[in-house]
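Below is one structure, written out as structure tokens, with a few remarks after it.
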Amino acid sequence: MFLLPFVIRHSSSIYLPTLRFRGLLTVISRNIHISTPHKMLPLSIEQRRPSRSPEYDQSTLSNYKDFAVLHTDLNLSVSFEKSAISGSVTFQLKKLHEGKNKSDELHLDTSYLDVQEVHIDGSKADFQIEQRKEPLGSRLVINNASCNDNFTLNIQFRTTDKCTALQWLNSKQTKGGKPYVFSQLEAIHARSLFPCFDTPSVKSTFTASIESPLPVVFSGIRIEDTSKDTNIYRFEQKVPIPAYLIGIASGDLSSAPIGPRSTVYTEPFRLKDCQWEFENDVEKFIQTAEKIIFEYEWGTYDILVNVDSYPYGGMESPNMTFATPTLIAHDRSNIDVIAHELAHSWSGNLVTNCSWNHFWLNEGWTVYLERRIIGAIHGEPTRHFSALIGWSDLQNSIDSMKDPERFSTLVQNLNDNTDPDDAFSTVPYEKGFNLLFHLETILGGKAEFDPFIRHYFKKFAKKSLDTFQFLDTLYEFYPEKKEILDSVDWETWLYKPGMPPRPHFITALADNVYQLADKWVEMAQHLKTTEDFRSEFNAIDIKDFNSNQLVLFLETLTQNGHSNKKPKDFDWAKFPVASRALLDIYQDNIVKSQNAEVVFKMFKFQIFAKLQEEYKHLADWLGTVGRMKFVRPGYRLLNSVDRRLALATFDKFKDTYHPICKALVKQDLGL
């Protein structure tokens, strides 16, 4: 139990009438700030506490601790002919007088940038670009930063053909026949777009002026321009954000409303489909999230549906979520991805991990909030069902890791110059979610946990933090439940590799799925002909399954069923009649599906069943998608059964993939 000493400082708000009688200490703790001594955590975890919080980010070459960024202004020009963005960035800086060099030098991150000139308070300044240090780039060193505590830094630059922040597509590579460019800056690629303090620990407000022959979207609110120059697009971001959240795209973009504060942008040929896919749900998601946390702070919430090569499901660029076209399933079955990106408006964008070691604070919280949103709308069993799907994805992710001992821990250690992209996996998402779900459960359920959610996001709004700041806040908020919190095996949850302790999930929406999958595994070993299977199974079996249930069904089949009695040596490749019968009987819901999640799981089942006639279909499909969730495991699957086809397919399509995706697939294939 948490005891004195403590210092009491009154809060600006008192909520005594709404509190149940839980003891004076509880009342006090919820409504005043308690300044507690450190080392309140269990000793085993206290021993891991860093010397300072937030922990220093080792994935930057900048001296960001020596300066505060008061504002950032981007003045950019997009050239499709040169596949380059040029222009300038202007920082309003303040010296913090920390560190041994007392800010005599200013260090910024760059990567494959052509830095042309540097000016401080209008005067030209000397600078050097240090030798490249993989994978962190090249440090930009500016001497004699300024004799003033507050000063303006202007840097002129141009991106190069080695830029990892942008993907350029010529007119032949887009379905609309116009060139296109989009950015992807997370985790450490902002430094390849413009010189910056490329760390999530540094936030600033932004303005941007972007010249392009084609429409532009940006991670901010469009400022109406009264000038006659229609090729210049101006934006403002009033909420401080880190550099990695900047998002820029330019191409043949059209727009349509999808809610009172939301617009969808995409190429004209898919605009109507995108509008239909999103218009029923986006505002509902926003209002539901506001009830769980607090008011949406960013004003507008817009969505850019990107080109096919976009590598992620979505990117939470503030005001302008970047989304994959694989969300367009023509039945609104993938809309929950938008709930995830929307949830980032609080977790990740408003409250941010201080370094990529603590990425779970972004993504674990976001998955938790995403599932709270869909649970509030569709019911608690739906939330638990989504968690079951996530648990399976987590197991698959860890099983496929080349170094699970290192990369399956919740808190990472990237302090040896490891590229954060190399550590990217489902772990921070699903392991992080399961920790928060476990805390919700042991602390008394949603009614007990929701006040902490609001407190946490208000306390760290517009700030960056590490795991220990999260833990300290948790313990401070629940002083009367210290014994419960101490019972958590923090060492296992945060620092041990592998799967976490499994929470209890409601399986109501999964039970029928498991039963049908088990029946197929059982019957595959006994029935001999297609007619036999048609007499036992019917398309009506899955008629009422939603897309997530279909995904779980196919995934459970590849795991040889769910039953405790499932055969250990079962192999679908030994039962080709059963495999083909299943796909034939359920073809309307599975084979003909336009939902990319279902389609991918179908291909996975076909590979497990070694249906060789289907390998080419998977290879062709890999040329139509760019989302790494499908591309990377797709190539691994194909490589496991036909390496020659996998290599030929990658060679054919590699230049259509985003640079990050291309590099990671090369690693996966051992190239």
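Note that Cβ sites are derived from N, Cα and C of the backbone, with glycine treated the same way.
Residues as originally present; substitutions not included.
Around GLY314 (substrate binding site), a 10 Å sphere centred on its CB holds 22 further CB atoms from the protein chains shown. In the three-state DSSP classification, GLY314 (substrate binding site) falls within a strand. If you look up Swiss-Prot, you'll see GLN184, LEU185, GLU186, PRO311, TYR312, GLY313, GLY314, MET315, GLU316 marked as substrate binding site.
Listed in Swiss-Prot as a mutagenesis experiment, TYR244 to Phe is described as follows: Strongly reduces the substrate affinity. In sequence order, LEU185, GLU186, ALA187, ILE188, HIS189, ALA190, ASP198, PRO200 constitute the residues six or more apart from TYR244 (mutagenesis position) in its chain with CB-CB distances below 8 Å. According to DSSP, TYR244 (mutagenesis position) is assigned to a helical segment.
The mutagenesis experiment GLU316 to Ala, Gln or Asp is recorded by Swiss-Prot, whose note states: Abolishes the aminopeptidase activity. GLU316 (mutagenesis position): 24 other CB atoms within 10 A of its CB, across all protein chains.
For the mutagenesis of HIS340 to Gln, Swiss-Prot gives this note: Abolishes the epoxide hydrolase and aminopeptidase activities. The structure shown keeps the original residue. Cβ-based neighbour count (10 Å, all protein chains) for HIS340 (mutagenesis position) stands at 22. When secondary structure is read from DSSP and collapsed to three states, HIS340 (mutagenesis position) falls in the helix class.
For HIS344 (mutagenesis position), the count of additional Cβ atoms within 10 Å of its Cβ stands at 24 [all protein chains shown]. Summarising the annotation, Swiss-Prot assigns Zn(2+) binding site to HIS340, HIS344, GLU363.
Counting only same-chain residues six or more apart in sequence, the Cβ atoms lying under 8 angstroms from the Cβ of GLU341 (mutagenesis position) belong to GLY314, MET315, GLU316, THR321, ALA323. In Swiss-Prot, the entry for mutagenesis GLU341 to Gln states: Abolishes aminopeptidase activity. No effect on the epoxide hydrolase activity. The structure shown retains the original residue.
For GLU341, the entry in Swiss-Prot reads active site, proton acceptor.
Under its mutagenesis entries, Swiss-Prot includes HIS344 to Gln with the note: Abolishes the epoxide hydrolase and aminopeptidase activities.
Sequence-distant neighbours of GLU363 (mutagenesis position): residues of the same chain at least 6 apart with a C-beta under 8 Å from its C-beta are GLY348, PRO428, TYR429, GLY432. GLU363 to Gln appears in Swiss-Prot as a mutagenesis experiment; the accompanying note says: Abolishes the epoxide hydrolase activity.
For the mutagenesis result PHE424 to Tyr, the note given in Swiss-Prot is Increases the aminopeptidase activity and decreases the epoxide hydrolase activity. Around PHE424 (mutagenesis position), the same-chain residues at least 6 positions away in sequence with a Cβ under 8 Å from its Cβ are ALA187.
For the published mutagenesis TYR429 to Phe, Swiss-Prot gives the following note: Abolishes the aminopeptidase activity and decreases the epoxide hydrolase activity. TYR429 (mutagenesis position) counts 23 other C-beta atoms within 10 Å of its own C-beta, drawing on all protein chains shown.
Among the features that Swiss-Prot reports, active site, proton donor is placed at TYR429. In this structure, TYR429 (mutagenesis position) is part of a helix by DSSP.
All protein chains included, ARG627 (mutagenesis position) registers 24 other Cβ atoms within 10 Å of its own Cβ. Per Swiss-Prot, mutagenesis ARG627 to Lys or Ala is noted as: Abolishes the aminopeptidase activity.
Remark: GLN184 (substrate binding site) has ALA165, GLN167, PRO311, TYR312, MET315, PHE322, HIS658, ILE660 as non-local neighbours, by Cβ distance under 8 Å and separation of at least 6 in sequence. Comparing HIS344 (mutagenesis position) with ARG627 (mutagenesis position), their Cα atoms are 19 Å apart once rounded.
Comparing the binding-site residues GLU186, TYR312 by how many other C-beta atoms lie within 10 angstroms of each C-beta, the top residue is GLU186. Counting in whole angstrom, HIS340 (mutagenesis position) lies 16 from ARG627 (mutagenesis position) by their C-alpha atoms.
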